[in-house]
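As recorded in Swiss-Prot, the features of this protein are as follows:
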type: DOMAIN; residues: 760-826; note: domain 'HP'
type: MUTAGEN; residues: Arg138 to Ala; note: Reduces the actin-severing activity. Does not affect actin-capping activity
type: MUTAGEN; residues: His141 to Ala; note: Does not reduce the actin-severing activity. Does not affect actin-capping activity
type: MUTAGEN; residues: Gly144 to Ala; note: Reduces the actin-severing activity. Does not affect actin-capping activity
type: MUTAGEN; residues: Lys145 to Ala; note: Reduces the actin-severing activity. Does not affect actin-capping activity
type: MUTAGEN; residues: Arg787 to Ala; note: Reduces affinity for F-actin
type: MUTAGEN; residues: Trp814 to Ala; note: Loss of F-actin binding
Amino acid sequence: MVELSKKVTGKLDKTTPGIQIWRIENMEMVPVPTKSYGNFYEGDCYVLLSTRKTGSGFSYNIHYWLGKNSSQDEQGAAAIYTTQMDEYLGSVAVQHREVQGHESETFRAYFKQGLIYKQGGVASGMKHVETNTYNVQRLLHVKGKKNVVAAEVEMSWKSFNLGDVFLLDLGQLIIQWNGPESNRAERLRAMTLAKDIRDRERAGRAKVGVVEGENEAASPELMQALTHVLGEKKNIKAATPDEQVHQALNSALKLYHVSDASGNLVIQEVAIRPLTQDMLQHEDCYILDQAGLKIFVWKGKNANKEEKQQAMSRALGFIKAKNYLASTSVETENDGSESAVFRQLFQKWTVPNQTSGLGKTHTVGKVAKVEQVKFDATTMHVKPEVAAQQKMVDDGSGEAEVWRVENQELVPVEKRWLGHFYGGDCYLVLYTYYVGPKVNRIIYIWQGRHASTDELAASAYQAVFLDQKYNNEPVQVRVTMGKEPAHLMAIFKGKMVVYENGSSRAGGTEPASSTRLFHVHGTNEYNTKAFEVPVRAASLNSNDVFVLKTPSSCYLWYGKGCSGDEREMGKMVADIISKTEKPVVAEGQEPPEFWVALGGKTSYANSKRLQEENPSVPPRLFECSNKTGRFLATEIVDFTQDDLDENDVYLLDTWDQIFFWIGKGANESEKEAAAETAQEYLRSHPGSRDLDTPIIVVKQGFEPPTFTGWFMAWDPLCWSDRKSYDELKAELGDNASIGQLVSGLTSKNEVFTATTTLVPTKLETFPLDVLVNTAAEDLPRGVDPSRKENHLSDEDFKAVFGMTRSAFANLPLWKQQNLKKEKGLF
């Protein structure tokens, strides 16, 4: 029997928020390199551990993923390892069985850029590699609107259909072909995946080109490459509809008591919807069947060990006995550590330290200490780099160097500005830490929401340059404003401040007399930051701490629902924002000048639910649709404001009220049916909801604070600043450089490699003085005015630019153009 080895438990990190992934290789668990996260071989099985910080402790989700071509032995090993890992963690984890192509939304949400299925597996010698691999030739079929899944398919036009998006990956060139019937959201998600492959696997050096299926004639070079690789285009198949599940099926619930008396599986129905928590006896194990769409296994804390260990295998036996699909999702719950998804299936559910219903047990006069999670070097030196999305490799006490991008170059940030990040800037943070004698580095590329396109491009280029300086060894982490990972916050020890606009460069900061409001979020020095929000009362939230800086004072405002930990961190970060004395203002006891500074007192997010530190039913966001004539709701896990697409409608369920958010581009029938759709949601909810629950219809741009309060750092200008699909497509680069790559491809019979020439043929050379500062009309016949540099001899080229042609070709386009202008060859 397989057992969780000390090699695995020794490296397993129980206190770092993020994910860790292992592949089953020869029946052993082998860590997957961080840069390969999101890539899964169809012939293999994987185990994924997700760790989250919850209050004073941690919650865990363990998923075992089964590739469609994996062996029964590997599948069994993955299941056993999952059970053993749960026991190692104290039997508090939620276990999930994931089957390729049928993964849960929770699993897919770990990979925001997309999930890629790769052909082969460990048995055929397939390895998870790091970056800079150009010897690639594959066709990816991309599906999904929110959480994208891409599968490797046969390199043929037969694989295409009119309704989906496909990526032809040729190493240095990635071609995105958009089916004529695919929508903008699908095209945008596929483009994000293509960019992620370019940046994560090719260090930003590959080119991405897009072909619109309804207008292929507009991209002749890319179509030339497609036909060169795939052959002459054949008739494309019709669109295949995405699998959709009727909400009514989700609401069909049956609870079973399962035992294997006399060696036979005995299934006894206990109850149907509505279900209540007291139906679950602590001495037993149960199966909750959600109409065959998903199976939940609940293990009572006092059930015998054998029953607990057999829970997953019993669920699989139940699926077989019911003739359900083998791909049916299975989730295993431990008594007292149930997932929110499981709890919301019951009409009534209470957790320890909470009163029944929506009330909250509050402790008066108790001040919580700032919790310190131990990531000291003594503990960490025996652990390799933790496979976690948030890169929490240590306690942040290593050496950090910070630069700001200025005029496309790096300028060191003064010590007094460390931890201050301005929305008009881009920054590079080089973090150095040691594991024993070995030096390790992480490069964080922080990109402000209002930084220029040139600065965004320069930050990526400078990161590659810095990476090369250290032999391509550092881990690169791109951080968009508002999505700062825990380790980046830990580097600044809870003193990270993010400003909406402005710059820390000379003359770029706003006057010290300006009034600013900061939303402080975090409970310890590893997860705290202050985020600037609009200076108005509506920005406040009863659940958090805020810092209001005025020309004459600086207020520290404590909402009624904030914890002692949050108050302590609020004090710490406030000292960074202002050196003046900070009067503490408790919610409800604000002096008149406080409201004057905010432009007057108005309503803000202050509902009783917001004051609960640990609500038993967390808010849930669903993307809604009635396009098929029936109500469909797709849950968005770990939602943020960025998940709200202005062309769609969404339902935010906070249990005691339902919000229906309507984007400006939503269709008329969805707008008209808003209240009715929300009522249908309540009627079909498996938890037998109160049909009198208030339903609030919210229009984009007119959101009340009771809605925005459920989103971290709500930005009213979010959609006006958001780039369109066409704008993002235009940023991919010019067609000339792609044309050169296509010429290089079609003139050869081989796949692109890192050494593929970017110039298709040898052009006629001319003396330097004939080309420099010469107008197009005065150039000799045969000279391409846009490519003067390619008419230089190799010696002249190196003398002028101080580098070889290949080094020049690896520079970003803006850098190439600047050099050409400087040398008179533009």
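Every residue gets a Cβ built from N, Cα and C, even glycine.
Locations of recorded Swiss-Prot features on the structure.
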residue : record               : DSSP class
Arg138  : mutagenesis position : strand
Gly144  : mutagenesis position : coil
Arg787  : mutagenesis position : helix
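Neighbours of Arg138 (mutagenesis position), defined as other CB atoms within 10 A of its CB across all chains, total 16. Summary for the mutagenesis positions His141, Arg787: the Cβ-based neighbour count within 10 Å is maximal at His141. In the domain 'HP' (760-826), the DSSP tally of helix, strand and coil residues is 37 helix, 0 strand, 30 coil. If you measure from the Cα atom of Arg787 (mutagenesis position) to that of Arg138 (mutagenesis position), you get 31 Å. Gly144 (mutagenesis position) is surrounded by 19 other CB atoms, counting those within 10 A of its CB over all protein chains shown. Per-residue pLDDT, averaged along the domain 'HP' (760-826), amounts to 78 for this model. Distance noted between the C-alpha atoms of Arg138 (mutagenesis position) and Gly144 (mutagenesis position) is 19 Å.
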